[in-house]
Amino acid sequence: MLKQAGNQSFRPFISFAQKSLFNRQITGNHWIFARFKFYPLNKIVNYNHFHSSSCQSEAKNFYKQFEGDISDPPPKGPFDIDLGALKSSYLRKMKTLHPDVAQGKDAALAQRDSAELSKAYNTLKAPLTRAEYILQLQGINPVSEDISNSDPEFLMEIMDVHENISASRDSPEKLLQLSQENQGRKVQEINEIRKAMESSNWDSALLYVNRLRYWNTIDKILHDL
């Protein structure tokens, strides 16, 4: 549950947040304001989806693991994926890795391939992790954008949303409305990501990916109330 900071308004936190939060880049030590506390972004972002650049060349391309069943990533293919085809391909391939089927194959190797396939599936099925992975395929760190410099109005919008959540925490109806509004924001960001990636506008894509990550965090906060 959100906790009130005494009788103080949320507004006094803004100047402090701008100095201590929003003037830092979104890296492993970046902090995000949530539930009237500061949390490091690396506690929110699942870095297990990403490899270092040195490891990426050795890892299997997630899209190629489902080659022939889903389209190529942007800009060659669309951002959207046929989720039904992705799931069917995943389940079919997982069956071939089952110990009863993969006879003669090293058990450890089959287990590794199964883990890689699951990781690829879980990454590609969700818009945010898919977008982050596509950026990585382009050699772009998906959590490197400094939103504090590129989109200060967006940061103020986030602060307003947190304030609205705090004011509505005892009203299920208002919280539901805030959740629906946040879903609309996420759809809008995904639309912008789609347009940017399919036109090879990677700077814009990175900006909107980071915006979507913030709205996903708002989802988590609302879900936990």
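Numbering starts at 1 and runs along the chain as it is shown here.
Including glycine, each Cβ sits where the backbone N, Cα and C put it.
Here the original residues are kept at every noted site.
Since this is a predicted model, take the numbers as computed values, not measurements.
Annotated features in Swiss-Prot:
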DOMAIN    61-137  domain 'J'
MUTAGEN   H98 to A  Inviable. Abolishes jac1 ATPase activator activity
MUTAGEN   P99 to A  Inviable. Abolishes jac1 ATPase activator activity
MUTAGEN   D100 to A  Inviable. Abolishes jac1 ATPase activator activity
Worksheet item: When the pLDDT values for the domain 'J' (61-137) are averaged, what is the result?
Response: 91
Worksheet item: Hey, what's the Cβ neighbour count for H98 (mutagenesis position) at 10 Å?
Response: 11
